[in-house]
Structure formats: structure tokens, C-alpha cells
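J.: Pulled these from Swiss-Prot:
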MUTAGEN   Arg40 to Ala  Abolishes enzyme activity
MUTAGEN   Arg108 to Trp  Abolishes enzyme activity
MUTAGEN   Phe109 to Pro  Abolishes enzyme activity
BINDING   Gln112, Gly113, Ser114, Phe115, Gln116, Tyr117, Lys287, Ser301, Asp348  GTP binding site
BINDING   Asp131, Asp133, Asp193  Mg(2+) binding site
BINDING   Arg182, Ser259  ATP binding site
MUTAGEN   Asp260 to Ala  Impairs protein folding
MUTAGEN   Gly436 to Ala  Loss of defense against phage T2, T5, T6 but not P1
Amino acid sequence: MRMTWNFHQYYTNRNDGLMGKLVLTDEEKNNLKALRKIIRLRTRDVFEEAKGIAKAVKKSALTFEIIQEKVSTTQIKHLSDSEQREVAKLIYEMDDDARDEFLGLTPRFWTQGSFQYDTLNRPFQPGQEMDIDDGTYMPMPIFESEPKIGHSLLILLVDASLKSLVAENHGWKFEAKQTCGRIKIEAEKTHIDVPMYAIPKDEFQKKQIALEANRSFVKGAIFESYVADSITDDSETYELDSENVNLALREGDRKWINSDPKIVEDWFNDSCIRIGKHLRKVCRFMKAWRDAQWDVGGPSSISLMAATVNILDSVAHDASDLGETMKIIAKHLPSEFARGVESPDSTDEKPLFPPSYKHGPREMDIMSKLERLPEILSSAESADSKSEALKKINMAFGNRVTNSELIVLAKALPAFAQEPSSASKPEKISSTMVSG
């Protein structure tokens, strides 16, 4: 008689199972939060230093040379000489309106990406890193062309914040990316990306007034303002018109592009409500598969998440048996990627993964490994022993799990041990960012 193995505990056991190997420890989470706080505090301080210089210029007309000298005594000194001159020049040349806007500017912060979605996995291979994306948000008047406060000044001040911390911490490195500044800490297998956004000041202030009125009821945290070391935050109060959230670009003619990360966050939260809490787990497992198959590269996390949501929205599955659910996902992923994976954010100009007629070597490599995944899972399911089953399934997810006792003989169960998750039509993402 042919044996069939059940892998639910292999996937879900919080100690020895795959889930237990992927979830960050409390220490790792706290280290990321501490790093985030250090950067936020330094960013706030650098902006206060720059505003102090601008205030001195307003009070008594200072020469360019004096402004340069003042810049060199702040954390901005960690920029290059030419960048310091540029900061001094931009402050010196501000007109009265721009200076007043700058003096009233206080950066806000909002974490985005896998840390926020609770799908961040521990690194597996050398070179892979834990990452946290923490946006710096600048409440500014809505602009049609260029804002009063120059794009270059804002970028340079955020860079100065990061570079000053790099100068103070051995082993930290700064990297300039097109859409963010990055601090990389190789010894801790960690990096933090700091993108910068402009958001509409008037709308933000109205929301903040509402937040202040309800401060006693606020528990969660999305936007966080370190004013007197306080944290203010509320996912609904800080909903903003996505059309007016603009991401700063470092290079090129386009200085800003419309991009609101909360669209994707809301989409994923809504998907978890609609499909079930197991969605976060299977998305973690697919990212674990990716990290085991490629030391760098492979399909993006968001493309795996979007394809997985599409599958679980349309195929009935048993949330109480994630081994079977993963087989369903693996079976349908190749066709999802072959037709192309669209972004849940309608403002994205490109698909997350192109359709098959546009595939090059990279895409063909990804398709080949996607097509191999269901074969691996099927082979593991029909292995001759637990140890052989473990060896085979680890071909997909790496040798993270070593306890073969988590793999048990499949019992003769009805088609579904509980009512299957209903397959509903995927919901259209609202551009107005309704929180899930």
C-alpha cells in the first residue's frame, strides 16, 4: 500500500516547523524597531538643525559664507563638501514663502512593506537580509509642478540623517537608491530603506486635528511623529487621498511620482479578511521557497503575494490543512505567472511579472522553478518514509526544518475537514485607500 504524508505540521509548527524557522524572534523584531526609532529621531533632529539655520536667515540676513559655516557645525557636515554647499545654497536662496513653509515642516513616519504586513522572514542564505521600509512623509502644500520647498533639499537632509548615523556606527553603510536612502548593516544581516514622500498638508492637518480629539482612544500606530518623544498614530485617521501621495526620485527629470504604499497594505489586509488569516502564512512559505531557490533575485515578494491571493480567491481550499493548500498554490502558480501578474496598485505602470510572450532569461528561470515546485511537493507526499519525505520537501524550502516527526501519515478524511474557504471574485482595489 502506497503511503501518503501530511505536511500541515511541517509548515505550521511554531517551534520546529517552517513557520517557527521563518518568524523573527522578539529580539530581532525589537532590534528592527530600535533601528527605525534611531533613524526617525535623527531625521527629526537634522530637520530641526536645518530649520534653525533658516530661522536665523529670516531673523537677520546672513551671508552665504556664514550659512555654510553654520551647516558645517550640524549633522549635515556628514554630507560631501559639494552637498553641504548645495544645502547652504538652497537655504540661502529660499524666498519668504518657501522659508515659512520649511519652518513649519515636521517629518512624519510610516512603516510599509513586509514588516508592516507581518510577512517578514528570517534570512536563509548568505547575502539575504531582514529589511524594514520606513517612509519619511513631508506634509506640504499640494503642488502641480514644483513644491515651494525644493526636492533636492529634502533628499539631502534625509541623506544627512542616514550618513551621520553611518559615521557614528562601525559596520554601517549608506547606499543611495533611486527611490530611497538605505542603511546596510551586514553583521546583523539587516538593512533599512527610507523612501521620502510628499503628502497634502491641508488634508493631513485636518486628519491630525481629528486624531488629537480622539487621542485617548488611539492604540495602533501607522504614522508616528516624534515630538517630545511621543508617538501618534491611527490607521483610519491618517487615510489620505492616494492621488496626492508622491514619492521622491533621486535621479532623472521626474522628481516625484504618484505612489502610495498604503494601497498595497490595504489590499493585503482586505485579502486576509476575505480569504483568512492563513494567507499570511502561505505567503511566508512562498517567500521561503524563493529564498531557498535563489541566493539573490527570484520573483518579488509582492508578485508571489498577488499571485497567491488570485489563486486562493478562485480555488476552494481547506485552511485547516496547509499542506494541501500549498499543493493547490503550487499547482496554479505557473499559469498565474505565465499570464502575467498585475499589481494590486492601479497606479503601477508595469506588471509585477510580465506575461509569457515577454519572458527573457530571468523570467524563464523563474518559470522553470515554479513548474518544478508542484513536482517536489507531490514527490515528498508519496515518499517511502518520513525522513525521505523531509529530504524531498526540503528541496523546495531549504534545510530549515530537521524534525521529520512533524510529517505524519495522511488520515482518511472527507474532502474538507471543515468548511472550505470560499472562492470569491477578487475585489477591485479602491484608489481612495479604504482601510481593511
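Just so it is clear, glycine is given a Cβ too, placed from its N, Cα and C backbone atoms.
Unsubstituted: the structure retains its original residues.
Describe the structural context of each listed feature in the structure shown, including burial, neighbouring residues and relevant distances.
T.: Arg40 (mutagenesis position) carries a helical DSSP state (H, G or I).
For the recorded site, Arg108 (mutagenesis position), the DSSP three-state label reads strand.
Listed in sequence order, Asp133, Asp134, Gly135, Pro261, Lys262, Glu265 are the same-chain residues six or more apart from Gln112 (GTP binding site) with CB atoms under 8 A from its CB.
In this structure, Asp131 (Mg(2+) binding site) is part of a beta strand by DSSP. For Asp131 (Mg(2+) binding site), the Cβ neighbour count at a 10 Å cut-off comes to 18, with all displayed protein chains included.
Within the same chain, the residues at least 6 positions away from Arg182 (ATP binding site) whose Cβ sits under 8 Å from its Cβ are Leu162, Phe174, Glu175, Ala176, His191, Ile192, Asp193, Val194, listed in sequence order.
Asp260 (mutagenesis position) counts 23 other C-beta atoms within 10 Å of its own C-beta, drawing on all protein chains shown.
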J.: For the recorded Mg(2+) site, enumerate neighbouring residues of the same chain (Cβ within 8 Å of the Cβ centroid of Asp131, Asp133, Asp193, site residues themselves excluded), in sequence order.
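T.: Same chain, not in Asp131, Asp133, Asp193, Cβ within 8 Å: Gly113, Phe115, Ile132, Asp134, Cys180, Arg182, His191, Ile192, Val194.
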J.: Starting from the Cα of Asp131 (Mg(2+) binding site), work out which of the recorded positions (Arg40, Arg108, Phe109, Asp260, Lys287, Asp348) are within 10 Å.
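T.: Near Asp131 (Mg(2+) binding site) by Cα: none of them.
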J.: Measuring Cα to Cα, how many angstrom lie between Gln116 (GTP binding site) and Arg40 (mutagenesis position)?
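T.: Just about 16 Å between their Cα atoms.
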J.: Find the shortest Cα-Cα separation between Asp260 (mutagenesis position) and the binding-site residues Ser114, Lys287, Asp348, and name the residue that gives it.
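T.: Of the binding-site residues Ser114, Lys287, Asp348, Asp348 has its Cα closest to that of Asp260 (mutagenesis position).
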J.: Quick one: what's DSSP say for Asp193 (Mg(2+) binding site), helix, strand or coil?
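T.: DSSP call for Asp193 (Mg(2+) binding site): strand.
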J.: Per DSSP, to which secondary structure element type does Asp348 (GTP binding site) belong, with helix, strand and coil as the options?
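T.: In three-state terms, Asp348 (GTP binding site) counts as coil.
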J.: Among the recorded positions Arg40, Phe109, Ser259, which ones place their C-alpha within 10 angstroms of the C-alpha of Asp348 (GTP binding site)?
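T.: Ser259, listed in sequence order.
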